[in-house]
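Q: Provided herewith is a single structure, encoded as structure tokens, for subsequent inquiry.
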Amino acid sequence: MARGNQRELARQKNMKKTQEISKGKRKEDSLTASQRKQSSGGQKSESKMSAGPHLPLKAPRENPCFPLPAAGGSRYYLAYGSITPISAFVFVVFFSVFFPSFYEDFCCWI
């Protein structure tokens, strides 16, 4: 029963708020609807002006083929000095083709 009363009070409050907005004035900012439209229109035009020409993106100078850095933000790239998923895959496939017992032993670890 209490929730029904709470919902009814919320409906009345929202109805009152929408009526105030439709009249053109709000209590919070005391601006009329036309003043709000003008102020928001000015902000839109400023944002359009700031979205003007941008500088083109430049490719990284060192190691342009591997632009993804390793975890932790270091400057080391994935292809240099670390095991990548591709290299691990190649390692497992190579040894499983030429040494079948390696694959059976490796599957136990996974």
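Quick reminder: no glycine exception, Cβ is built from N, Cα and C everywhere.
No substitution from the list is modelled in this structure, which keeps its original residues.
Quick caveat, the model's predicted, so the values are computed rather than measured.
Got these off Swiss-Prot a minute ago, pasting:
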type    : residues     : note
MUTAGEN : Arg11 to Ala : No effect on SNCA binding
MUTAGEN : Arg11 to Glu : Decreases SNCA binding
MUTAGEN : Gln12 to Ala : Slightly decreases SNCA binding
MUTAGEN : Lys13 to Ala : Decreases SNCA binding
MUTAGEN : Lys13 to Glu : Inhibits SNCA binding
MUTAGEN : Asn14 to Ala : Decreases SNCA binding
MUTAGEN : Lys16 to Ala : Drastically decreases SNCA binding
MUTAGEN : Lys16 to Glu : Inhibits SNCA binding
MUTAGEN : Lys17 to Ala : Drastically decreases SNCA binding
MUTAGEN : Lys17 to Glu : Inhibits SNCA binding
MUTAGEN : Thr18 to Ala : No effect on SNCA binding
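Just tell me what is around each of these and how deep it sits.
A: A C-beta separation below 8 Å, combined with a sequence spacing of at least six in one chain, links Arg11 (mutagenesis position) to none of the other residues.
If you take the C-beta of Gln12 (mutagenesis position) and look for same-chain residues 6 or more apart in sequence within under 8 angstroms, you find none.
DSSP classifies Lys13 (mutagenesis position) as helix under the three-state reduction. Residues within less than 8 Å, Cβ to Cβ, of Lys13 (mutagenesis position) and separated from it by at least 6 positions along the same chain comprise none.
Cβ-based neighbour count (10 Å, all protein chains) for Asn14 (mutagenesis position) stands at 10.
Sequence-distant neighbours of Lys16 (mutagenesis position) (same chain, six or more apart, CB under 8 Å from its CB) are absent.
When other Cβ atoms within 10 Å of the Cβ of Lys17 (mutagenesis position) are tallied across all protein chains shown, the result is 12.
Taking the Cβ of Thr18 (mutagenesis position) as centre and 10 Å as the limit, one finds 10 other Cβ atoms among all the protein chains shown. The secondary structure of Thr18 (mutagenesis position), as reduced to three states from DSSP, is helical.
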